[in-house]
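Peer 1: Mind having a look at this structure? Questions to follow.
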Amino acid sequence: MKTGSLTQRGALLLLLLLAPAVTPTWYAGSGYSPDESYNEVYAEEVPDTRALDYRVPRWCYTLNIQDGEATCYSPRGGNYHSSLGTRCELSCDRGFRLIGRKSVQCLPSRRWSGTAYCRQMRCHTLPFITSGTYTCTNGMLLDSRCDYSCSSGYHLEGDRSRICMEDGRWSGGEPVCVDIDPPKIRCPHSREKIAEPEKLTARVYWDPPLVKDSADGTITRVTLRGPEPGSHFPEGEHVIRYTAYDRAYNRASCKFIVKVQVRRCPILKPPQHGYLTCSSAGDNYGAICEYHCDGGYERQGTPSRVCQSSRQWSGSPPVCTPMKINVNVNSAAGLLDQFYEKQRLLIVSAPDPSNRYYKMQISMLQQSTCGLDLRHVTIIELVGQPPQEVGRIREQQLSAGIIEELRQFQRLTRSYFNMVLIDKQGIDRERYMEPVTPEEIFTFIDDYLLSNQELARRAEQRDVCE
């Protein structure tokens, strides 16, 4: 027994001597080596119950949560934050989210029962919107506000601002930029044009309108309402309207006025015993009016007048005077020249004044003087046998020489009744061997001998002789 007691005492003494030589591998109250700087959970160890001491103030290392805080409750009271058995509730500052354990406890192993850290909260990056952009106050972080704006020409529809919320989502919805602005269009200036001479219209040109889209610059269509540039415009005011459409079907219109002015002269009055024929409208710049006289009358003065740009007529008006026939000429040609382009001639030839056909014909013609005058017909009578032969135009007597030449020129015999109708150009147009009614003569003249001007005049005077 004595030997055994000595052996136990020696072993205890050896343990006491060796204990100071062991280097500790932890700091008091931390449970971590000097290089450790974050929370980490280790498997719980079963410590030597003789080593546990709840009185040690720093059994575990002091918790320090960056961007957060630890609220600890110790069995020894509120002033102890890392003693054995202390329980700490972990939380993060606003804008940060706790990753890890919400609650940890200081274990007998001198370690905390878990780890946690605070991660800054972020929302996903917002996509850019078509034809627009956004700016944010603090990037994609919590409470950052992103304000949307659209490119020129577009309007924002939807939420103008979105805020990054605590759940990591953005408030509101994604807006869109809509093109609701119409294009910009500018028409050419209104213009006034003078009608061309002898015309009631004017050709007007202009440049196309200036068109620009306020959004993406794309103009899909430009329509014109009215005549094209270079068209002939009649007298008056004409509205020309253009309409432009952009890609979003917005439209804008503009208009301008084309005014065509016709310079006009005072309306001419027809001469007494005559009439006028005018070109164009009869009173516009460049119009030509010709004076004509009724049958049995001839024009004295200028044959025509022109409407000038000064709005005045050229020359002075002529007059229609009774036609004066000079029978004291040297030849039948000289006599006929007086009727050239003025009068038609109806030459009546008979063997003697008592001829039945002659008397019948002259009687009918004397009753139709108005119709003959309207058709510009002068009657020449050649009656009898030499030396008592008589030739006359109205009341004027023809010489024997003129009578003979007329018979030869027109091949008129003295042997029987015969009659010839001569037009204004001196051409033999119809012969009659027996009396005819004035209506037959008038029908032939109206159908074959009247000019267009005379036809128009006849239409105006259709009922004059009734």
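Note that Cβ sites are derived from N, Cα and C of the backbone, with glycine treated the same way.
Where a substitution is noted, the model still shows the residue that was there originally.
The domain 'Sushi 1' annotation in Swiss-Prot covers 70-120 and is backed by sequence analysis. Under the heading of mutagenesis, Swiss-Prot lists Tyr73 to Ser and annotates it as follows: Dominant negative; secreted and retains ability to homooligomerize. Swiss-Prot lists 121-179 with the feature domain 'Sushi 2'. For 178-262, the entry in Swiss-Prot reads domain 'HYR'. The annotation domain 'Sushi 3' is assigned in Swiss-Prot to 263-322.
If you look at the structure here, what lies around each of the features I listed?
Peer 2: In sequence order, Thr86, Arg87, Cys88 make up the list of same-chain residues 6 or more apart from Tyr73 (mutagenesis position) whose Cβ falls under 8 Å from its Cβ.
In the predicted model, residues of the domain 'HYR' (178-262) average a pLDDT of 91.
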Peer 1: State the three-class DSSP label for Tyr73 (mutagenesis position), counting H, G and I as helix, E and B as strand, and everything else as coil.
Peer 2: strand
